[in-house]
Amino acid sequence: MGKRATTSVRREELNRGAWTDHEDKILRDYITTHGEGKWSTLPNQAGLKRCGKSCRLRWKNYLRPGIKRGNISSDEEELIIRLHNLLGNRWSLIAGRLPGRTDNEIKNHWNSNLRKRLPKTQTKQPKRIKHSTNNENNVCVIRTKAIRCSKTLLFSDLSLQKKSSTSPLPLKEQEMDQGGSSLMGDLEFDFDRIHSEFHFPDLMDFDGLDCGNVTSLVSSNEILGELVPAQGNLDLNRPFTSCHHRGDDEDWLRDFTC
């Protein structure tokens, strides 16, 4: 179960260890005639008592045409050192920059010869550079967490007190800026008593006007301007004396006619 029908050589019967010249000739002749093909079936078709992985490595690293074996020059060694500082232990990439050299041969030459010549600090340089780049990346990805405000405090009373305490204007000018409402806002009038003691028909007759609501056009300060003294104190026991004449009232009412 699980074994291929075309496999005629058992695992116990496979040859292990070094390749002989006869095995090299069989493998070279078969691949030259039929091509590489599928490495798992190639040993049985070529008549070799080897596994597919062993045949592949023997061909790629030793028997393939154009391969250089041994005698690595000083220029190649210098190039291997520079590429190793840049790429690290990526032997297949380093072998691609050296025509005719295999990754297995370059790795063996590095571990057996070049690594012992170089100081330890230079051989560990790629790891240190990689560690520093990781630290820089860790610093870049740090982000601040936004804080969400759920409550808002209003200090309107405190701001008004501070504004009034730090305002350079005098008290009278501040009251004038507020529209003069503070001068009349503190006074309380008994209009029923004023109407009973003073005769407003002597001043003007609002019933005879056809212009609508005239009182909406005239403020209380204008109507009672002559009744209230400048100090804001009203003496209700003082008899009323009219300052207007009949002719002045007619001229004044004529201005409000529609």
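Cβ from N, Cα, C; glycine included.
Helix, strand and coil counts under DSSP for the domain 'HTH myb-type 1' (11-63) come to 34 helix, 0 strand, 19 coil. The domain 'HTH myb-type 1' annotation in Swiss-Prot covers 11-63, and the record cites sequence analysis as its basis.
What Swiss-Prot records for GLY47, LEU48, LYS49, ARG50, CYS51, GLY52, LYS53, SER54 is ATP binding site. Taking all protein chains in view, 14 other C-beta atoms sit within 10 angstroms of the C-beta of LYS49 (ATP binding site).
The domain 'HTH myb-type 2' annotation in Swiss-Prot covers 64-118, and the record cites sequence analysis as its basis.
For GLY66 (mutagenesis position), the same-chain residues lying six or more positions away in sequence with a CB closer than 8 A to its CB are PRO99, GLY100. Under the heading of mutagenesis, Swiss-Prot lists GLY66 to Arg and annotates it as follows: In tt2-4; loss of seed pigmentation.
Recorded in Swiss-Prot as a natural variant, GLN174 to Leu carries the remark: In strain: cv. Wassilewskija.
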Can you check how the pLDDT averages out over the domain 'HTH myb-type 1' (11-63)?
-> 90
Where GLY66 (mutagenesis position) sits in the secondary structure, as DSSP reduces it to three classes | coil
